[in-house]
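A.B. asks: According to Swiss-Prot, the protein carries these features:
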DOMAIN    4-120  domain 'Fido'
MUTAGEN   LEU12 to Pro  Loss of toxin and transcriptional regulatory activity
MUTAGEN   ARG64 to Gly  No binding to EF-Tu-GDP
MUTAGEN   HIS66 to Arg or Tyr  Loss of toxin but not transcriptional regulatory activity
MUTAGEN   ASP70 to Asn  Loss of toxin but not transcriptional regulatory activity
MUTAGEN   ALA76 to Glu  Loss of toxin but not transcriptional regulatory activity
MUTAGEN   ASN78 to Trp  No change in binding to EF-Tu, 100-fold decrease of affinity of doc-EF-Tu-GTP complex for AMP-PNP (probably also ATP)
MUTAGEN   LEU82 to Pro  Loss of toxin and transcriptional regulatory activity
MUTAGEN   LEU84 to Pro  Loss of toxin and transcriptional regulatory activity
Amino acid sequence: MRHISPEELIALHDANISRYGGLPGMSDPGRAEAIIGRVQARVAYEEITDLFEVSATYLVATARGHIFNDANKRTALNSALLFLRRNGVQVFDSPELADLTVGAATGEISVSSVADTLRRLYGSAE
């Protein structure tokens, strides 16, 4: 399983800001390491092998962690999709992704529900 680094998470954010605008930066760069650490700890301790569950964990942790000054939801979605692509899953844009990301960020949609939606959209990685 190929994970995302804190530096890549920050680069995803910076690319979003460059492309779509918004307030750059973050209050504490160490928080990117904390988000990535949270994902990797969950994967290790819960022995998660399902790519969609891990991808959903990236999305929820980043969106709810609110580590950037702006573009947290965009960065969260991009991190989830990057993780899937990096691990051999073909991804594409879907109108469902915006509502999914907002629901995950607000806590209305759980990690497992995010994973179910990603699995339905992008199919089995096995």
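A Cβ is built for glycine as well, from the same backbone N, Cα and C atoms used for every other residue.
None of the substitutions listed is reflected here, since the structure keeps the original residues.
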A.B. asks: Count the Cβ atoms, other than its own, that fall within 10 Å of the Cβ of ARG64 (mutagenesis position), considering every protein chain shown.
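C.D. replies: Total other Cβ atoms inside 10 Å, all chains included: 17.
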A.B. asks: Measuring Cα to Cα, tell me the gap between ASN78 (mutagenesis position) and HIS66 (mutagenesis position) in whole angstrom.
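C.D. replies: One finds 14 Å between the Cα atoms of these residues.
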A.B. asks: For LEU12 (mutagenesis position), which of these mutagenesis positions sit within 10 Å, Cα to Cα: ARG64, HIS66, ASP70, ALA76, LEU82, LEU84?
C.D. replies: ALA76, LEU82
A.B. asks: Summarise the model confidence on the domain 'Fido' (4-120) as a single mean pLDDT, whole number.
C.D. replies: 96
A.B. asks: Within 10 Å of ARG64 (mutagenesis position), Cα to Cα, which of the mutagenesis positions ALA76, LEU82, LEU84 are there?
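C.D. replies: Those close enough are ALA76.
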A.B. asks: Any idea what the Cα distance is from LEU84 (mutagenesis position) over to ALA76 (mutagenesis position), rounded to a whole Å?
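C.D. replies: The Cα atom of LEU84 (mutagenesis position) is 13 Å away from the Cα atom of ALA76 (mutagenesis position).
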A.B. asks: Can you tell which of the mutagenesis positions (LEU12, ALA76, LEU82) has the fewest other C-beta atoms within 10 angstroms of its C-beta?
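C.D. replies: Minimum Cβ neighbour count within 10 Å, taken over the mutagenesis positions LEU12, ALA76, LEU82, occurs at LEU82.
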A.B. asks: Report, in whole Å, the straight Cα-to-Cα distance of ASP70 (mutagenesis position) from ALA76 (mutagenesis position).
C.D. replies: 11
A.B. asks: Quick check: in three-state DSSP terms, what is ASN78 (mutagenesis position)?
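C.D. replies: Note: ASN78 (mutagenesis position) is helical by DSSP.
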A.B. asks: In the three-state scheme derived from DSSP, which category covers ASP70 (mutagenesis position)?
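C.D. replies: Assignment for ASP70 (mutagenesis position) reads coil.
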A.B. asks: Can you tell me the three-state DSSP label for ARG64 (mutagenesis position)?
C.D. replies: helix
A.B. asks: Report the same-chain neighbours of ASP70 (mutagenesis position): residues 6+ apart in sequence with Cβ closer than 8 Å to its Cβ, ordered by sequence.
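C.D. replies: When sequence neighbours closer than 6 are ignored, ASP70 (mutagenesis position) has ILE17, GLY22, LEU23, PRO24 within Cβ distance under 8 Å.
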